[in-house]
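Chemist: So Swiss-Prot says this about it:
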- Ile1 to Gly: No change in antibacterial activity, complete loss of hemolytic activity, and complete loss in cytotoxicity towards HEK293 cells (MUTAGEN)
- Thr4 to Ala: Increase in antibacterial activity (MUTAGEN)
- Thr4 to Lys: Increase in antibacterial activity, moderate increase in resistance to protease-mediated degradation, complete loss of hemolytic activity, and no change in cytotoxicity towards HEK293 cells (MUTAGEN)
- Ile5 to Ala: Important decrease in antibacterial activity, important decrease in helical content, and complete loss in cytotoxicity towards HEK293 cells (MUTAGEN)
- Leu6 to Ala: Important increase in antibacterial activity and important decrease in helical content (MUTAGEN)
- Gly7 to Lys: Important increase in antibacterial activity, increase in helical content, important increase in resistance to protease-mediated degradation, increase in hemolytic activity, and weak increase in cytotoxicity towards HEK293 cells (MUTAGEN)
- Gly7 to Ala: Important increase in antibacterial activity, important increase in helical content, and no change in cytotoxicity towards HEK293 cells (MUTAGEN)
- Lys10 to Ala: Important decrease in antibacterial activity and important decrease in helical content (MUTAGEN)
- Ser11 to Ala: Important increase in antibacterial activity, important increase in helical content, and decrease in cytotoxicity towards HEK293 cells (MUTAGEN)
Amino acid sequence: ILGTILGLLKSL
């Protein structure tokens, strides 16, 4: 889901 993508971006 989009939340997963946002989580990865926050990891950066």
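Yeah, the Cβs are placed from backbone N, Cα and C, and that goes for glycine too.
No noted substitution is present; original residues retained.
Here the structure is a predicted model, which means the values were calculated and not measured.
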Chemist: Say we define neighbours as other CB atoms within 10 Å of the CB. Which of the mutagenesis positions Ile1, Ile5, Leu6 has the fewest?
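Modeler: Across Ile1, Ile5, Leu6, these mutagenesis positions, the one with fewest Cβ atoms within 10 Å is Ile1.
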Chemist: Any idea what the Cα distance is from Gly7 (mutagenesis position) over to Ile1 (mutagenesis position), rounded to a whole Å?
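Modeler: A Cα-Cα distance of 10 Å.
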Chemist: Would you mind checking how many other C-beta atoms are within 10 angstroms of the C-beta on Ser11 (mutagenesis position)?
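Modeler: Around Ser11 (mutagenesis position), other Cβ atoms within 10 Å: 6.
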Chemist: Among the mutagenesis positions Thr4, Gly7, point out the residue whose Cβ has the most other Cβ atoms within 10 Å, with all shown protein chains included in the count.
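Modeler: Selected residue: Gly7.
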